[in-house]
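Worksheet: one structure, shown below.
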Amino acid sequence: MALRELKVCLLGDTGVGKSSIVWRFVEDSFDPNINPTIGASFMTKTVQYQNELHKFLIWDTAGQEAFRALAPMYYRGSAAAIIVYDITKEETFSTLKNWVKELRQHGPPNIVVAIAGNKCDLIDVREVMERDAKDYADSIHAIFVETSAKNAININELFIEISRRIPSADANPPSGGKGFKLRRQPSEPQRSCC
């Protein structure tokens, strides 16, 4: 079975639950007292998808303003980006649109984008309507899912959908030696003035 490494980065404001999503996916655990990420953290998880193994190389980026300039370093070369907002904080959804804009301008051209509305277990204090977020995700051709890292809602489904959207390895086969070969130019004899 073929193994594919897929770099995935998580973007979004501080406190939206990016680290909790990663911990729930990789370790199947939830820590209500998790500390904010400083810079970025890295974890991996391998899952089977159809006839391939997908090894997710997950970069969880810091959401604080001071670390925003580092984000391009993490999403460069990514197969997918998960942009997370908190359904209980409208401003995190507004900021999400800036992340999408930056990703479209500076990220890989074929990156798979997923929008994750986290903390869907807090439905009574919702500020971002699911329909509005879904409509926005559809308008930018992104995956949309509401998640709860706390209650393990739609976390695995999010990564399965990313696997589904990433072109299969068969769609981009290696060139099979049909590239070109670099050769040295024959050097001309050295001329001397003496």
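Note that Cβ sites are derived from N, Cα and C of the backbone, with glycine treated the same way.
If you look for the noted substitutions, you won't find them, since the model keeps the original residues.
Positions annotated as GTP binding site by Swiss-Prot, on the basis of similarity to another entry: 12-20, 60-64, 118-121, 148-150. Of all the Cβ atoms in the protein chains shown, 25 others lie within 10 Å of the Cβ of ASP60 (GTP binding site).
GLN64 to Leu appears in Swiss-Prot as a mutagenesis experiment; the accompanying note says: Impairs normal protein trafficking through early endosomes.
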Given a 10 Å Cβ-Cβ cut-off, pick out the one of the binding-site residues LYS18, LYS119 that has the most other Cβ atoms nearby.
LYS18
Which same-chain residues, if any, lie at least 6 apart from SER148 (GTP binding site) yet have Cβ under 8 Å of it:
ASN118, LYS119, CYS120, ASP121, ASN154, ILE155
In terms of DSSP three-state secondary structure, what is the assignment for LYS18 (GTP binding site)?
helix
Among the binding-site residues listed here, GLY12, GLY15, whose Cβ has the fewest other Cβ atoms inside 10 Å?
GLY15
